[in-house]
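Asks: Attaching a single structure in structure tokens format; questions to follow.
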Amino acid sequence: MNYHQYYPVDIVNGPGTRCTLFVSGCVHECPGCYNKSTWRVNSGQPFTKAMEDQIINDLNDTRIKRQGISLSGGDPLHPQNVPDILKLVQRIRAECPGKDIWVWTGYKLDELNAAQMQVVDLINVLVDGKFVQDLKDPSLIWRGSSNQVVHHLR
């Protein structure tokens, strides 16, 4: 898996202070997407064990209390990303108790395959659905267009 950007302290992409990871790779290619540079799976830089360790360390850093992590992109549930995202989410669950995990995907919840559902079964919130420019609404919280749904899973 590749990623484009990692923010160790973020107050924009989810509730509270959190970490945010923007991964590479998206098959949806939504017109009007604000993150077109993340569409190609080989763009950005490789997601390494060192980066994974950094995220775990940041989530557990007591100097800056973080509520959790936001995983966006690109699409964290892109088939090529799922193995690494699953491993990361499993580590967060095991090593960062009490941290919430939010995932944004262009897929709809009812379209997800078994591998993608392994990730979803471990997260707190899934924001699903493609961005639809004609349904864009800047007043919406945590989503860009009114067709997208915020699923509070746990």
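Note that Cβ sites are derived from N, Cα and C of the backbone, with glycine treated the same way.
In this structure the noted substitutions are not present, so the sites keep their original residues.
In case it helps, Swiss-Prot gives these features for our protein:
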type	residues	note
BINDING	C26, C30, C33	[4Fe-4S] cluster binding site
BINDING	G32, C33, Y34, G74	S-adenosyl-L-methionine binding site
MUTAGEN	C19 to A	No change in activity. Does not affect iron and sulfide content
MUTAGEN	C26 to A	Loss of activity. Decrease in iron and sulfide content
MUTAGEN	C30 to A	Loss of activity. Decrease in iron and sulfide content
MUTAGEN	C33 to A	Loss of activity. Decrease in iron and sulfide content
MUTAGEN	C96 to A	No change in activity. Does not affect iron and sulfide content
Asks: Relative to the Cα of C19 (mutagenesis position), which of the recorded positions C30, G32, Y34 has the closest Cα?
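Replies: The smallest Cα gap between C19 (mutagenesis position) and any of the recorded positions is with Y34.
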Asks: Using DSSP with the three-state reduction, classify C26 (mutagenesis position) as helix, strand or coil.
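Replies: Looking at the DSSP assignment, C26 (mutagenesis position) belongs to neither helix nor strand, so coil.
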Asks: In the same chain, which residues outside the set G32, C33, Y34, G74 have their CB within 8 A of the centroid of the CB atoms that define the S-adenosyl-L-methionine site?
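Replies: Neighbours within 8 Å of the Cβ centroid, excluding G32, C33, Y34, G74: C26, C30, N35, K36, T38, F131.
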Asks: Kindly assign G32 (S-adenosyl-L-methionine binding site) to one of the three DSSP-derived states: helix, strand or coil.
Replies: coil
Asks: Across the listed S-adenosyl-L-methionine-binding residues, G32, C33, Y34, G74, what is the farthest Cα to Cα distance, given in whole Å?
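Replies: Value for the max Cα separation, rounded to a whole number: 13 Å.
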Asks: So among the binding-site residues G32, G74, who's got the most Cβ atoms within 10 Å?
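Replies: The residue with the densest Cβ neighbourhood is G74.
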Asks: Would you please pick out, from the mutagenesis positions C19, C96, the one with the fewest other Cβ atoms within 10 Å of its Cβ?
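Replies: Each of the mutagenesis positions C19, C96 was scored; lowest Cβ tally within 10 Å is C96.
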Asks: Using the structure shown, find which entry in C26, C30 (the mutagenesis positions) has the sparsest Cβ neighbourhood within 10 Å.
Replies: C30
Asks: With DSSP assignments reduced to helix, strand and coil, which class does G74 (S-adenosyl-L-methionine binding site) get?
Replies: coil
